[in-house]
Structure formats: C-alpha cells, structure tokens
Amino acid sequence: MVKFSKELEAQLIPEWKEAFVNYCLLKKQIKKIKTSRKPKPASHYPIGHHSDFGRSLFDPVRKLARTFSDKLFSNSEKPEILQVRRRRGSSETGDDVDEIYQTELVQLFSEEDEVKVFFARLDEELNKVNQFHKPKETEFLERGEILKKQLETLAELKQILSDRKKRNLSGSNSHRSFSSSVRNSDFSAGSPGELSEIQSETSRTDEIIEALERNGVSFINSATRSKTKGGKPKMSLRVDIPDAVAGAEGGIARSIATAMSVLWEELVNNPRSDFTNWKNIQSAEKKIRSAFVELYRGLGLLKTYSSLNMIAFTKIMKKFDKVAGQNASSTYLKVVKRSQFISSDKVVRLMDEVESIFTKHFANNDRKKAMKFLKPHQTKDSHMVTFFVGLFTGCFISLFVIYIILAHLSGIFTSSDQVSYLETVYPVFSVFALLSLHMFMYGCNLYMWKNTRINYTFIFEFAPNTALRYRDAFLMGTTFMTSVVAAMVIHLILRASGFSASQVDTIPGILLLIFICVLICPFNTFYRPTRFCFIRILRKIVCSPFYKVLMVDFFMGDQLTSQIPLLRHLETTGCYFLAQSFKTHEYNTCKNGRYYREFAYLISFLPYFWRAMQCVRRWWDESNPDHLINMGKYVSAMVAAGVRITYARENNDLWLTMVLVSSVVATIYQLYWDFVKDWGLLNPKSKNPWLRDNLVLRNKNFYYLSIALNLVLRVAWIETIMRFRVSPVQSHLLDFFLASLEVIRRGHWNFYRVENEHLNNVGQFRAVKTVPLPFLDRDSDG
C-alpha cells in the first residue's frame, strides 16, 4: 500500500507545491509527540481518566466499562479537548484580511509542549491553504467574467457579419461607409472641399472612439492612419487583430450600445473585406476558446488543490488521534470543513458554467466533443513502445558489429578507398548519427523531467495528449540509428558485390529522401503532431524577427547552435547530389568551389543569427535589456565561428591569435550566461553555497559536477588549434567525436535550463497559461 505522503507528492501541482499542506513536517511533529509522551503516574491524570500506557489483564474490563459509561452519559456532558477560534487578521495598513484560525488546548494537552507546537503548525498550514485558495478563486472568477464579456462581443460581431453577408447575397445595396469612399477616391487630385469633408468625418470617428473609451471600451491601435501605395489615406481601427477600415456617418450615437452597433456595422460594411473580417473573427474565436480551456484547467487544478489538502488534514488528524489516544480530529475537521477552501462552491459552479458555455458555443452542443477539449486525456504508456525500443536497440548493436566486421574484411578504410568512401557516406550518415544522438539526449531529458516532477509540457506549451514522452523519443532515436546502420551495411555489401559505384553511392541520398518524406508526411502516422510542431517551430526560427518568441522557440534555437556540424554535413550532401558528383566521383567539385567555401560561413552563422534575432524580438516585446546582452553572446559566437573557419584555411600566426582571442571571449561570455542566467547558479548569497536557494535534485554534488562538465565541454574548441597530424579517416572521426560532445553538452544543459524555468514558475505559483484576449477592455486591462 502506497503511503499517503508519496501519493500526495505524486498528485500535487508542482507549481503550487509550497502552498500545499506540509504533510511531512506535521508527520515528523507527530513522531516527536509519540517519543516525548511517557507513561505517567495515575495521580497526574484527572479523576475518571485511565492512562493509555501500559498493559494489564484488566484492560478488556476497563474498555468495556468505558464503553458502557460513554453510552450512559450524553456527549454534551463531555468537555471539549480543544477549541479552534476564528478571528479576522489585519494587514500592515490596518485593513481586514483573511480569517485566521487558532487552536486553544484544554484539559489533557495544555501541559504538553510538543502538542502545542503541533497544533500551532497545523493552524499555520490551515491559514496558509486558505490564504492561497481565496485569491486564486477570486482571480479565476474575474477571469471567467471577462471571458463571458469577450464571448458576448464575439457573438455580436459574428451576428453583424452574418447579417451583412445575407444582405449582400440578397442583392440589397447597403450604404458605404466614409472609409470605403476614402479607399475608392483619388487623392492625387482631391479638392479642398473633399479634404475638409474627410477631416470632418475623421473627427466624427474620433469622437465615437473617445465616447466609447470614456465608457470603458478600448480599441487596440485605434484610429491609426496610413497611406496606400497609390497615396490614398486609409484609417485603420482595430477591435481585434483585424486591420479593418472604419468610418462613421452622423454624430455620436445616443447610447453606447448604439454607438458600438454603428461602429461594428461600419467595420463590416465593405464587401471587399468580408473574407478578412471572417478570418479575424475566427482568430478571435480561437483565442477565446483557448482562454476558456485554460480557465477550466485552472479551475480543475484549484479543485484538486482543495481536495488533496482536505485529505491531508484528515490523514494527519487521524494519526494524531492514534498517537494521543483521544478523538481530537472530529472537532478540528469540523473547522476545516467550514473553512473557505472547502466550504466555497464557486469553483465547482464556475466549472459547470464553463462546460455548458463551451458545449454551446464551441462544440455545437456536443458535450462529448467539448470535454475532449476541456479534459484532454493523455494516452497511456504502451508496453509495445518499450518492446520496440528494446528491439531496435538490439538490432542497432548487432548491425553495428556486422558493419565493423564487413568494413575490416573489405578493407574499406585502406588508402585507396578511404577518400571515396568518406566523401560519399560520411556526411549523410553523420547527419543521422548526430540527429539520433540528439534525440536520445532529449529522451533522457524527458525522463529526468518526469521523474523530478518538472512540468515541461506546461513550460513548452505542449498539448498534454500529444506531447512526446521519453519512450517515444527513445523509439525515434533507435529507429533512426537502426535505419542508418542498416543502410551502411547494405552499402558495404553492394559495394563488395560488384555493383557500380554510382548506383551504390545513391543509397545515402535515398535514405535522406525517405527521412524528408517521413518528416512532411501528412498522414497521422509516426508522431504527426510532433513532426508538424517541429516544422512550425523551425519556420518561426527562420522568420524569428517577425514572430513572437516563446520558450519552445528559443529553446529549439539553442539546439540548432549545437548542430552546426550537422548543417555543414547537409551542405556537403546537398552539393554532392545536386552537382551529381556521385556519377563522376569528382569529390573536390564542391570543396574547391568558391560559392561552397563562402556558403560555409553562412551555414555557421545562421543558427547564431536566428538566435540573436530572437533576442531582439524579445527585447522589442518585453523591453528587457537582458535580451540585448544575451544577443551579444550569440554575436561573439558568430565572430569566433567565422575566425575558426578562416584559420582552417589560412593557417598562420595572425589568425591563430584571432582564434584565441575571439574564442576565449565567446567562451567566457557563454559560461557566464549558462551558469548565472540560464541555470540560475553561482549565487554567493544562496543557502546552498554558489548554487541557488531552490534545487530540484537533492544531492548538491550533481550541480557542482555539472558546472565542471559544462566548463570542460565548452572549451572543446581548443582541439582546432592543436594541429594534430592525423589521417583523413582519423580527422573525420575526431570531428564527429567533437560534434557528439557538443550534442551531449547541449542535452546536459537542457535539463538545468528547464529546471530553472520550472522553479521560476514555482516561485510565482504560475500553473496556468494566460491567453491574450482579442478584445481589449480598458477597465479590466487596468
């Protein structure tokens, strides 16, 4: 049977862990009570009380007598063992705050210090739970009211657009707004009268906007004026994210409802913008739907919070009764049940209301469909996945041993064949090997995050029912590696069987083509949600300045900075097959080309450039100067990478000095950011020396070892300036080994980066995502 302390640890919300009942602390206090209580002489107890300590032959008789006396006398005549008083607390400003509970002991326990300490801590835990629950409940209730207003606004907008569409289909000629005439008129030859009319109509539009804002309705980027390519002025009024052209005819409306209706009517009065408006409405609807899902999730977490804490109080009081030999739980639990976090039913009622609203507006009155959105069920771990992981791991090891034997027997690495083999096979197979290693490290990250209760799905904003799990990551990695080694074995067998080199050397290209087809396959096979999510993130990284940067975006950007050798191998592979060098076996066609050599700089710069642009975008959105400082880290890395490439081609003392200077500066920059910013370590004032106050791993030595390991792997670039004289095969293997070390370092870095982000969420009790709403209410926005 699982102990409740472990069950509580497994079920509690990680981000709210500090707000839960400290069950372990109370349990330790009960153990202290048990050890401190010793048998006392009978004279120390009140008349009529029998000691519970010691055994005798008369115990059954005494028990029967106590039972008979309990039935004989009414319970009202029994004195209370304890009394829990409730009072109003006060803040520093003197205002009343939450209710405070305080237990007063009477009779037996008034003389026992350990019992006093226990109930004092129990009161603290009860007050802590109430003080956390009430603000959270208020926050969710206010969020629910805002979402209902947003939904009403959305419904009215949809109705106006629908009515407008019906009028257009029926052939009725609706009156065009002033903004439509502005777009259709030629202002290059406009008269002063036309300009004055424009100004008067514009002022009327501004008056309507001001009137609406005075009554609490705000428009995002209201009354923004711009010019089209033809020089025609245009007014953009945004209620949502749409750039809809606005105008108004007549004076200010008599009421806010009328003004809103007039303004919305004008927003959709242009037939040309019907498609755009519907698209914007759909975008707003998607945001509101996501907000309702997050609200329901938050309410569910708060409900779980209440129930788990109630169970914890019940369990701990039963333990106390067992140790003390008294029935103190009934009195205290009555108070707990009357406290705010249990007695309030607002959360449950709001959950029911959200279910009905979501079913009606977003699921076509299909409750089953609605609950799939509100309560997505995560698929259970399949033993079949574990079986295939083991199967492919065994296949990979067997095929790799076969490959080594065949390579030795065929003499593929002799001086006559090694250049041909390395130029055709090494780049493509290295791509898959590095990718598989990265996937394996990511699987290790997922395993560690799960075991340490780090909520990575919330941090990365993954859907819980489609998020990749560690077994799936291991399956993908072992599948890739088995396929790669199988292709290498087939390549050697066909090469030794007398097939033409041009035919055999197409095998790596075929393998790469299969991988690309699997990646973009539209069918729901082989983890389609994960594949498409990966493609979307890559698109956002490539266009990083133009997209809002989320945690998962810059996390993936950091992964790319560790895969520059993989990108260089892709460059070589692309040139090799596009130039059809596999037919002529002229391997130096690419390497000696000027464009190929210059493209190497671009490939090495791109991951750092994308990451720097993400920092710029985050600085633009958040106005945090730390993002600009972080951008400097990637700029220094770009400089160091470019200097190293040049030094590999221009081997002289000048470039050696530049490599040393640029690499040392970049490494110090990166190490500081790794330890202080990304990991949150090296805090001299921390209670854990040179670490941080909160640690997920219990053994502090892991953090010190990780700091040392990251330091060693960060300076692996020193190999590039040592000028080892090795053969081409050894040189390629050394490059692959260093690239693998960087992938391992990145996987090691990933755990502590996400751990630090998780602890930031814990410190702010952030367990629910805040979805930005489409319609801005000035009063609610503050």
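Placed from the backbone N, Cα and C atoms, the Cβ positions cover glycine too.
Per Swiss-Prot, the feature domain 'SPX' maps to 2-334. Summarising model confidence by region, the domain 'SPX' (2-334) averages a pLDDT of 68.
As a published mutagenesis entry, E15 to K appears in Swiss-Prot alongside the note: In pho1-5; disruption of Pi accumulation. Remark: E15 (mutagenesis position) has N455, F458, H758, N761, V762, F765, R766, A767 as non-local neighbours, by Cβ distance under 8 Å and separation of at least 6 in sequence. According to DSSP, E15 (mutagenesis position) sits within a helical segment.
Among the mutagenesis entries in Swiss-Prot is Y23 to F, noted as: In PBC; decreased Pi content and reduced growth; when associated with A-27 and A-319. DSSP classifies Y23 (mutagenesis position) as helix under the three-state reduction.
The annotation that Swiss-Prot gives for the mutagenesis experiment K27 to A reads: In PBC; decreased Pi content and reduced growth; when associated with F-23 and A-319. A sphere of 10 angstroms centred on the C-beta of K27 (mutagenesis position) encloses 16 other C-beta atoms.
Under mutagenesis, Swiss-Prot gives K136 to A with this note: No effect on Pi content and growth. Counting only same-chain residues six or more apart in sequence, the Cβ atoms lying under 8 angstroms from the Cβ of K136 (mutagenesis position) belong to L302, Y305, F765.
For the mutagenesis experiment K318 to A, the note given by Swiss-Prot reads: In KSC; decreased Pi content and reduced growth; when associated with A-315 and A-322. Residues within less than 8 Å, Cβ to Cβ, of K318 (mutagenesis position) and separated from it by at least 6 positions along the same chain comprise S329. When secondary structure is read from DSSP and collapsed to three states, K318 (mutagenesis position) falls in the helix class.
According to Swiss-Prot, the experimentally introduced change K319 to A is described as follows: In PBC; decreased Pi content and reduced growth; when associated with F-23 and A-27. In sequence order, K27, I30 constitute the residues six or more apart from K319 (mutagenesis position) in its chain with CB-CB distances below 8 Å.
What Swiss-Prot lists as domain 'EXS' is 591-782.
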Taking DSSP three-state, what's K136 (mutagenesis position) in: helix, strand or coil? helix
State the count of C-beta atoms found within 10 angstroms of the C-beta of Y23 (mutagenesis position), not counting that atom itself. 23
